[in-house]
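Chemist: Feature list, courtesy of Swiss-Prot:
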BINDING   H83, H182  heme b b562 binding site
BINDING   H97, H196  heme b b566 binding site
BINDING   H201  ubiquinone binding site
VARIANT   I238 to T  In strain: Isolate gulf of Mexico and Isolate Pacific ocean
VARIANT   T246 to A  In strain: Isolate gulf of Mexico
VARIANT   L323 to F  In strain: Isolate gulf of Mexico
VARIANT   I356 to L  In strain: Isolate Pacific ocean
Amino acid sequence: MTNIRKTHPLMKILNDAFIDLPTPSNISSWWNFGSLLGLCLIMQILTGLFLAMHYTPDTSTAFSSVAHICRDVNYGWFIRYLHANGASMFFICLYAHIGRGLYYGSYMFQETWNIGVLLLLTVMATAFVGYVLPWGQMSFWGATVITNLLSAIPYIGTTLVEWIWGGFSVDKATLTRFFAFHFILPFIITALAAVHLLFLHETGSNNPTGIPSNMDMIPFHPYYTIKDILGALLLILILLALTLFTPDLLGDPDNYTPANPLSTPAHIKPEWYFLFAYAILRSIPNKLGGVLALLLSILVLIFIPMLQTSKQRSMMFRPFSQLLFWTLIADLLTLTWIGGQPVEHPYIIVGQLASILYFLLILVLMPTAGLIENKLLKW
């Protein structure tokens, strides 16, 4: 008799996705991050659900409701810090996952890649509206600064900003709608992730060599289930260490001051995972130009499959491209550092140079390296 997992309509879907899925035999630990992102999403939804049970999305009580969660709710402090640091782990996994895709040419699965970019944007939106909810100083001023960027849009900008605010400033209406967005978006992310997986399973996984692996596949279970569990345990270990030893390491001390529209913090800056984009935004002295550069810094990912000039898919055997890839990583780290620094010399010029280099690497240097490597193949 055929196993129920292969015949039952629901079990069959799970079986084809996680058990009998043919997987390349040589994929490395860089392929772990997909499942780790799934784990992060589940953790964030669960911790977020329990936080929402005690949180009040109202300007007069939001800050004290978070304090109440940390002080009075059983293990509330733990749930709150798991959720806050879980977001950081989510972005670490996201950036590693995207980096893997860039390095090994996974972006050639175009539908999967484009949905991935959409997922990145949705997760970023979720993190942004979530950061506003504790209603501390950085929450309030972060919301004010970032929503204000939309006023750079010609003609409709100001109206659009006031429409998003639900008034003439960031206030009660803004907080309430941001809570609504923060609650609904993770479920949209879950649906998008399912579509992401659907398209991936149409083609099967890429592998480090970038060469088709149809002739050498192994079942996902038990080989990669056990490998993913190791990754998951490491992720949980790091998250627990962060949460239990240094819960505020990645946060901003300003957010422990209740929001005050009459007092601006000395340095307004987002969470660490947005600093690279924030640095690109600040490096352009024109408001609209900065907003466009900010958008393009993420949307440039969509153009990457079109910029593939190399005959080889992966960078595994392409030393020039490897050099440029790691230069890009160093550049992103530089931008992240600059985003957290005040706007003064020498940070301004370093930020501008790093921003130029970011776009130059992706749009010009890497495609050129691909062409040069094609020539070298003929030698």
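Every residue gets a Cβ built from N, Cα and C, even glycine.
If you look for the noted substitutions, you won't find them, since the model keeps the original residues.
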Chemist: Quick check for the class: what is the C-alpha distance, in angstrom and rounded, between T246 (variant position) and H182 (heme b b562 binding site)?
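Modeler: Here the two Cα atoms lie 25 Å apart.
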Chemist: How big is the Cα-to-Cα gap, in Å, between H97 (heme b b566 binding site) and I238 (variant position)?
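Modeler: With the alpha carbons as reference points, the distance is 17 Å.
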Chemist: When you tally the Cβ atoms that lie within 10 Å of each candidate's Cβ, which of the binding-site residues (H97, H201) has the highest tally?
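Modeler: Answer returned by the neighbour count: H97.
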Chemist: Rounded to the nearest Å, what's the C-alpha distance separating L323 (variant position) and H196 (heme b b566 binding site)? Just drop the number here, would you?
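Modeler: About 30 Å separates the two Cα atoms.
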Chemist: Within the chain of H196 (heme b b566 binding site), which residues six or more apart in sequence place their C-beta under 8 angstroms from its C-beta?
Modeler: T112, I115, G116, L119
Chemist: How many Å separate the Cα atoms of H182 (heme b b562 binding site) and the residue listed as 'ubiquinone binding site'?
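Modeler: Taking the Cα atoms only, H182 (heme b b562 binding site) lies 29 Å from the residue listed as 'ubiquinone binding site'.
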Chemist: Check the DSSP secondary structure of H97 (heme b b566 binding site), expressed as helix, strand or coil.
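Modeler: Helix, per DSSP.
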Chemist: For T246 (variant position), what is the secondary structure state per DSSP, taken as helix, strand or coil?
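Modeler: Note: T246 (variant position) is coil by DSSP, not helix or strand.
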Chemist: Where I238 (variant position) and I356 (variant position) are concerned, what is their Cα separation in Å, rounded?
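Modeler: Taking the Cα atoms only, I238 (variant position) lies 34 Å from I356 (variant position).
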Chemist: Can you give me the Cα-Cα distance between the residue listed as 'ubiquinone binding site' and I356 (variant position) in Å, rounded to a whole number?
Modeler: 37
Chemist: Could you check what DSSP calls I238 (variant position) once collapsed to helix, strand or coil?
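Modeler: Reduced to three states, the DSSP call for I238 (variant position) is helix.
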Chemist: I need the CA-to-CA distance for I356 (variant position) versus H83 (heme b b562 binding site), whole Å please.
Modeler: 35
Chemist: How many other Cβ atoms sit within 10 Å of the Cβ of H182 (heme b b562 binding site)?
Modeler: 22
Chemist: Using a Cβ cut-off under 8 Å and a sequence separation of 6 or more, which residues in the same chain sit near H83 (heme b b562 binding site)?
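Modeler: Set apart from H83 (heme b b562 binding site) by at least 6 residues yet with Cβ under 8 Å, we have Q44, T47, G48, L51.
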